[in-house]
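J.: Relevant sequence annotations retrieved from Swiss-Prot are reproduced here:
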VARIANT   Ile25 to Thr  In strain: DSR 2
VARIANT   Thr208 to Ala  In strain: DSR 1
VARIANT   Phe286 to Leu  In strain: DSR 3
VARIANT   Asp306 to Asn  In strain: DSR 4
VARIANT   Asn358 to Ser  In strain: DSR 1
VARIANT   Ile483 to Thr  In strain: DSR 2
VARIANT   Ala617 to Thr  In strain: DSR 3
Amino acid sequence: MPAIGIDLGTTYSCVGVYQHGKVEIIANDQGNRTTPSYVAFTDSERLIGDPAKNQVAMNPRNTVFDAKRLIGRKYDDPKIAEDMKHWPFKVVSDCGKPKIGVEYKGESKRFAPEEISSMVLAKMKETAEAYLGESITDAVITVPAYFNDSQRQATKDAGHIAGLNVLRIINEPTAAALAYGLDKNLKGERNVLIFDLGGGTFDVSILTIDEGSLFEVRSTAGDTHLGGEDFDNRLVTHLAEEFKRKYKKDLRSNPRALRRLRTAAERAKRTLSSSTEATIEIDALFEGQDFYTKVSRARFEELCADLFRNTLQPVEKALTDAKMDKGQIHDIVLVGGSTRIPKVQSLLQEFFHGKNLNLSINPDEAVAYGAAVQAAILSGDQSGKIQDVLLVDVAPLSLGIETAGGVMTKLIERNCRIPCKQTKTFSTYSDNQPGVSIQVYEGERAMTKDNNALGTFDLSGIPPAPRGVPQIEVTFDLDANGILNVSAKEMSTGKAKNITIKNDKGRLSQAEIDRMVNEAEKYADEDEKQRQRITSRNALESYVFNVKQSVEQAPAGKLDEADKNSVLDKCNDTIRWLDSNTTAEKEEFDHKMEELTRHCSPIMTKMHQQGAGAGAAGGPGANCGQQAGGFGGYSGPTVEEVD
């Protein structure tokens, strides 16, 4: 039984299978090799694909599309609010998650985006089964490289709902690179930039392809909310305003008229890729009024100018992350229907100083082609040219946990190869602490408040011990689908707990991802200052507690009472100062450290305990996690990183 590759797109989906040594892209029952990602609900039936899109003007409120723009997001995501202005169907909040409300067979129904996507996936599965003449369960499904953990998990869930065993979730540009590398029989080592601009998402990935068989992703960047639909929206707004200006009627209140206008705008956009002018003719568009107009390519380019320019920022970022300059890129490969737009091509060509773009692979089918190859590899196909293929992908965002002072301590860095596993040792933050709370984040900023919380779990039952003594091993395991599993283990008792980060944790909005990554560069200096400030605070805190503990536990006769009281008074003063100056600057912490060292060092030297005291308590380090259960009534962080 063969495995299939599915490109689940925002506007169109495509399915392929690898057999007899080649990939076949499978046509649907209408004879089309791509299927609209549309689902319609009527009084009598549910329609998927071409039939759903064909009846959209008659039934706009109950025809659902763009599920990929909703999947794995929260209802209050500003991007969803923006999209809702353009959608004729109703999106409602269900416990903070978006649900789509439709009328089906006379009843009101609510569907999650995963359910709508699963219906499209089921259609692709049926298309493949009809062609192959047997039932299919195994599949590889593609997602934008910049999809976060929640969106990947939700896509995988959609596959399961559709009755598929999802062998792997792979990144769309990586799949396209696989198609390009195998199709072109590349020789030697080549750096390839995949520019993937589809109906709703945009990705840039740079790969090094060695002898057409080793595919190593060097970097990835993008915007999960930029694509052909956004260009359509600009054109629809322009045409609706022209209609209002000409006829003093606002058609935007009428979903059917707006849908007919959108269909005409999409057709005009496609025409403008090959002609310099497109004609729009719609009979009885609104209140019996016909609408005839022309749109020039120049006007369309002006309407979308900022969106087109925005495609170059991720290209620059991908080059920077891959540590390459423009001249080191051998091939620029265009993927996704929106790369047919001449202005997008010319901007990219100018950016690369006139270098020719590679237009030799089918931009609509390349991703499904690569997914089909990966499906064959994962199901054990050893035939021909795919037997030596090795694919090495990367994590799109850094992953870590919160340590004292709200610092993001990264365990897995952005653009790190996947699958990967990283372990770090942390400890408790206060004496006799019975448990720790591990808070998991993704993002690029230095402080967790600027990143996105993925999940949290508590590890309890830690035996009573001084702060810094228990050893808690935290392991991040990022699987080949880009889905994260986190575990924590207390080494002396062997107690362990783990969590798979799922999309029910109140996940990241795309606006936040964009902000995190883009602002990380802008605020690098500020982040570094904040990091240093927290490091200085932690060093002072660690030192003062270690000194205090050493003096309190000093054997009788090792230290005279006056010295002991002098050190304890100074330590208690410092602790009080720390409690009332939590937001002090780095210089203030450093000054206090000098003052305390000057006062305590001579006395500690007398004791011959300087090194031993610090060692016993685990030394200065970063501290981790907000306390979940309020252990011992202490409300601060509850784990400490061990050097």
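Every residue gets a Cβ built from N, Cα and C, even glycine.
Original residues throughout; no substitutions modelled.
From a predicted model like this one, the values you see are computed outputs, not experimental measurements.
Could you give the neighbours, burial and distances for every feature on this list?
T.: Look at Ile25 (variant position): DSSP puts it in a strand. Sequence-distant contacts of Ile25 (variant position), defined by Cβ-Cβ distance under 8 angstroms and a gap of at least six in the same chain, are Cys14, Val15, Gly16, Arg33, Glu365, Ala368, Tyr369.
Annotation for Thr208 (variant position): same-chain Cβ neighbours under 8 Å, separated by at least 6 residues, are Glu189, Arg190, Asn191, Val192, Leu214, Glu216, Arg218.
Phe286 (variant position) falls within a strand segment according to DSSP. In sequence order, Phe243, Tyr247, Lys249, Leu251, Asn254, Ala257 make up the list of same-chain residues 6 or more apart from Phe286 (variant position) whose Cβ falls under 8 Å from its Cβ.
In the three-state DSSP scheme, Asp306 (variant position) falls into the helix class. The number of other CB atoms found within 10 A of the CB of Asp306 (variant position), across every protein chain shown, is 8.
According to its DSSP assignment, Asn358 (variant position) is in a strand.
All protein chains shown were included, and the count of other CB atoms within 10 Å of the CB of Ile483 (variant position) stands at 20.
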J.: Would you mind reading off the Cα separation of Asp306 (variant position) from Asn358 (variant position), to the nearest angstrom?
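T.: Given the Cα positions, Asp306 (variant position) is 24 Å from Asn358 (variant position).
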